[in-house]
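J.: What Swiss-Prot records for 5-121 is domain 'Response regulatory'. Taken from Swiss-Prot, the feature domain 'HTH luxR-type' applies to 143-208, supported by sequence analysis. According to Swiss-Prot, the mutagenesis experiment HIS12 to Gln carries this note: Perturbs phosphorylation at D-56 both at neutral and acidic pH. No effect on DNA-binding at neutral pH, but abolishes activation of activity by acidic pH and decreases survival in macrophages. One mutagenesis experiment named in Swiss-Prot is HIS12 to Ala, Asn or Lys, and its note says Decreases activity at both neutral and acidic pH. Swiss-Prot gives this note for the published mutagenesis HIS28 to Ala: Does not affect its activation by acidic pH; when associated with A-34 and A-72. In Swiss-Prot, a published mutagenesis experiment is listed as CYS45 to Ala or Ser, annotated Strongly decreases activity and may affect its ability to dimerize. LYS179 to Ala appears in Swiss-Prot as a mutagenesis experiment; the accompanying note says: Abolishes the DNA binding activity stimulated by acidic pH. Under the heading of mutagenesis, Swiss-Prot lists GLU182 to Ala and annotates it as follows: Decreases activity. Record note (Swiss-Prot), mutagenesis THR183 to Ala: Increases activity. The unchanged residue is displayed. What Swiss-Prot says about the mutagenesis result for MET186 to Ala is this: Strongly decreases activity. In Swiss-Prot, a published mutagenesis experiment is listed as ASN202 to Ala, annotated Mildly decreases activity. Per Swiss-Prot, mutagenesis CYS203 to Glu is noted as: Decreases activity. Swiss-Prot documents CYS203 to Ala as a published mutagenesis change and attaches the note No effect on activity.
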Amino acid sequence: MKEYKILLVDDHEIIINGIMNALLPWPHFKIVEHVKNGLEVYNACCAYEPDILILDLSLPGINGLDIIPQLHQRWPAMNILVYTAYQQEYMTIKTLAAGANGYVLKSSSQQVLLAALQTVAVNKRYIDPTLNREAILAELNADTTNHQLLTLRERQVLKLIDEGYTNHGISEKLHISIKTVETHRMNMMRKLQVHKVTELLNCARRMRLIEY
């Protein structure tokens, strides 16, 4: 049976010990290292090149959600299983959209964690069975479609508009001309079929086009 190297990222000793004990009967899941904050993840990934990363979202030093896209880009073959206390479905959606392969609640049984590991190990997606999988996948697909409406640059401009930047401020921030900023603004309004900035922002929030 193929051996899978696992890097465990969690700052709670009881969680670390619990996972290690749960995997003792399954030697093909080998925990090669565990670290306790987000800042240590990169060095550990470079050193051990894990097949699976078990990641908590609440970490000292850096938010687990923030590092998922970077890890996914740097190590695309590494599967990321988020192991968290957050039960909100919107967090599941954001986590999977960021590039995680699985989402498991810490309140779930060891059998659920094992099932999740077995699933993500073969490059499939796993969602904790206590969550509404169909609703999450529907929202995830809708988010993907919505994001494709706007270009990356348009989303950057949109975020700065939401933060209160003027056209001049956006042009300086993104190193583009004011004319280009105005063009992006008009294109976004046309795509979302709105006529005012307030309508643009309200529509963008409803469609989850603005990241926080």
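Cβ coordinates are placed from backbone N, Cα and C, and glycine is handled just like the others.
Keep in mind that what you see is a predicted model, and the values were worked out from it rather than measured.
Tell me what's around each of these sites.
T.: Around HIS12 (mutagenesis position), the same-chain residues at least 6 positions away in sequence with a Cβ under 8 Å from its Cβ are ASP56.
Counting only same-chain residues at least 6 apart in sequence, those with a Cβ under 8 Å from the Cβ of HIS28 (mutagenesis position) are MET1, LYS2, GLU3, TYR4. The DSSP secondary structure for HIS28 (mutagenesis position) is coil.
Following the DSSP three-state reduction, the secondary structure of CYS45 (mutagenesis position) is helix. Around CYS45 (mutagenesis position), the same-chain residues at least 6 positions away in sequence with a Cβ under 8 Å from its Cβ are LEU7, LEU53, LEU71, ARG74, TRP75, MET78.
DSSP gives LYS179 (mutagenesis position) a helix state.
Long-range Cβ contacts of GLU182 (mutagenesis position) within its own chain (separation 6+, distance under 8 Å): ASN167.
Around THR183 (mutagenesis position), no same-chain residue six or more apart in sequence has its CB under 8 Å from its CB.
In three-state terms derived from DSSP, MET186 (mutagenesis position) belongs to a helical segment.
Its Cβ taken as reference, ASN202 (mutagenesis position) is surrounded by 13 other Cβ atoms within 10 Å in the chains shown.
Long-range Cβ neighbours of CYS203 (mutagenesis position) (same chain, at least 6 residues apart, Cβ-Cβ under 8 Å): LEU192, VAL194.
Reduced to three states, the DSSP call for CYS203 (mutagenesis position) is helix.
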J.: Measuring Cα to Cα, how many Å separate ASN202 (mutagenesis position) from MET186 (mutagenesis position)?
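T.: Taking the Cα atoms only, ASN202 (mutagenesis position) lies 16 Å from MET186 (mutagenesis position).
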J.: Calculate the distance in Å between the alpha carbons (Cα) of MET186 (mutagenesis position) and LYS179 (mutagenesis position), and round it to a whole number.
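T.: MET186 (mutagenesis position) and LYS179 (mutagenesis position) have their Cα atoms 11 Å apart.
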